[in-house]
Amino acid sequence: MLRPRRSLGVSSPAKQRKKAAPKNSMATRANRKRLPSYLKPGSAVEISSDEIGFRGSWYMGKVITIPSSSDKDSVKCQVEYTTLFFDKEGTKPLKEVVDMSQLRPPAPPMSEIEKKKKIVVGEEVDAFYNDGWWEGDVTEVLDDGKFSVFFRSSKEQIRFRKDELRFHREWVDGAWKPPLEETEEEEDESEEDKLDDSEDEEDILARVDLETTRAIAKQMFSSGTVVEVSSDEEGFQGCWFAAKVVEPVGEDKFLVEYRDLREKDGIEPLKEETDFLHIRPPPPRDEDIDFAVGDKINAFYNDGWWVGVVIDGMKHGTVGIYFRQSQEKMRFGRQGLRLHKDWVDGTWQLPLKGGKIKREKTVSCNRNVRPKKATEKQAFSIGTPIEVSPEEEGFEDSWFLAKLIEYRGKDKCLVEYDNLKAEDGKEPLREEVNVSRIRPLPLESVMVSPFERHDKVNALYNDGWWVGVIRKVLAKSSYLVLFKNTQELLKFHHSQLRLHQEWIDGKWITSFKSQKV
């Protein structure tokens, strides 16, 4: 359950008969010599915990001490909690030494637009409970203005008022994702202001973390990867051309071969070197978007994608576009247009004005969700194929295929895993688990569209399905998936992923992106 946090206990290590969760093998931002700007003595921060039962929660506090500049290997900070105390009287604030990766700046307060925004079923939120903010998913909007929130870590469902909730955000690469929605005053600009408010290449580069961008490019772009390449050549600034990587060159350059550009002989594809700041993956498709006046778009013209602005809506199948760089006005069909997106620190960012996509999350489920109760025995027959979520440390948010062998007492059962072996390495592993840790096999589904950033998925890894979030969309139907408990980022093919579903009160809550079979 989501219990009050009093003091930190040391839990016993997990048994090693299962393969552990993905462990963080990549250097974190905390390993850099330069400390994040928000880590200063006295600075307010939010603090997370690695302790079992508290993962997914954030507590307010302040920084007491930071790593010494003379100790290059130190990544530890001392913090003091605002709402947690050593004593029952609440007079001695709890102090603790934590890793820098467990700290982030305080989440931004909701904007006026977000305060008026409806919280819908399926929305990811943080709920203030037992002195901290806990990550959960809205499963029901109640008539009394309250919301039922399901917490995956504890398998609990609790009701909250709207003022006890905030929209969930992640602190990634020094920025909040998704970013804070703009205020009404900022959105109420005239169409003329929108047309004049363009970002040039220098504005985009100002938002780029060079080290992060270099590392991402080195990881993503190998030989054969489909990419887009831009140029600083006069007359071509801001235009992106389709290409593929021939081979990496040195630490931060790539030899690319263009798809539509030719050498002087007009036959062989043009090849040239480009650096990590001028290469990116192809942006995700947006066929279903209706363009509006003021939208910043890319138009395919003369073998490349050029930046323009919509000045006239759809008429007779075409849209009017204005190109600032050449001062030209032209009309294009829908197939030759796409919303403009910037590739910044490994994420796709939409323009702040015009062309803004708001993707409301919905789910297909019975909204009359009952208060949480233990899984009933009668739900599963002996021999039924099931999935089991182990209670051991290191296996949170993972599910393993098994079958039900027998029930033991009121709330226990014996299961036999399909892919996990006993200590002899031959016989299938059998284990006694709580009935609350088992569920039926998820609904088979057909994906209506490819996965997108922030989609919650299950990734097949080390014989089990692990809950993660799509962090980056790669070429060749591949994705980078972030596992929040370990902060590990791993690459998976589409065939190794399934859309995340929750088993709540005997029903599957599933995303609108799939169709049940």
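Glycine is no exception: its Cβ is also placed from the backbone N, Cα and C atoms.
As a published mutagenesis entry, Y129 to A appears in Swiss-Prot alongside the note: Impaired H3K9me2 binding; when associated with A-134. Disrupted H3K9me2 binding; when associated with A-134; A-301; A-306; A-461 and A-466.
Swiss-Prot documents W134 to A as a published mutagenesis change and attaches the note Impaired H3K9me2 binding; when associated with A-129. Disrupted H3K9me2 binding; when associated with A-129; A-301; A-306; A-461 and A-466. According to DSSP, W134 (mutagenesis position) is assigned to a strand segment.
In Swiss-Prot, a mutagenesis experiment is listed as Y301 to A, annotated with the note Impaired H3K9me2 binding; when associated with A-306. Disrupted H3K9me2 binding; when associated with A-129; A-134; A-306; A-461 and A-466. Counting only residues at least six positions away in the same chain, the Cβ atoms of M330, F332, G336 sit under 8 Å from the Cβ of Y301 (mutagenesis position). In the three-state DSSP classification, Y301 (mutagenesis position) falls within a strand.
In the three-state DSSP scheme, W306 (mutagenesis position) is classed as strand. In Swiss-Prot, a published mutagenesis experiment is listed as W306 to A, annotated Impaired H3K9me2 binding; when associated with A-301. Disrupted H3K9me2 binding; when associated with A-129; A-134; A-301; A-461 and A-466.
Mutagenesis annotation in Swiss-Prot: Y461 to A, described as Impaired H3K9me2 binding; when associated with A-466. Disrupted H3K9me2 binding; when associated with A-129; A-134; A-301; A-306 and A-466; the structure shown retains the original residue. In the three-state DSSP scheme, Y461 (mutagenesis position) is classed as strand.
Under the three-state DSSP scheme, W466 (mutagenesis position) falls in the strand class. Experimental mutagenesis is annotated in Swiss-Prot for W466 to A, with the remark: Impaired H3K9me2 binding; when associated with A-461. Disrupted H3K9me2 binding; when associated with A-129; A-134; A-301; A-306 and A-461.
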| note | The sparsest Cβ environment within 10 Å, among the mutagenesis positions Y129, W134, W466, is found at Y129
| remark: Among W306, Y461, W466, i.e. the mutagenesis positions, the one with its Cα nearest that of Y129 (mutagenesis position) is W466
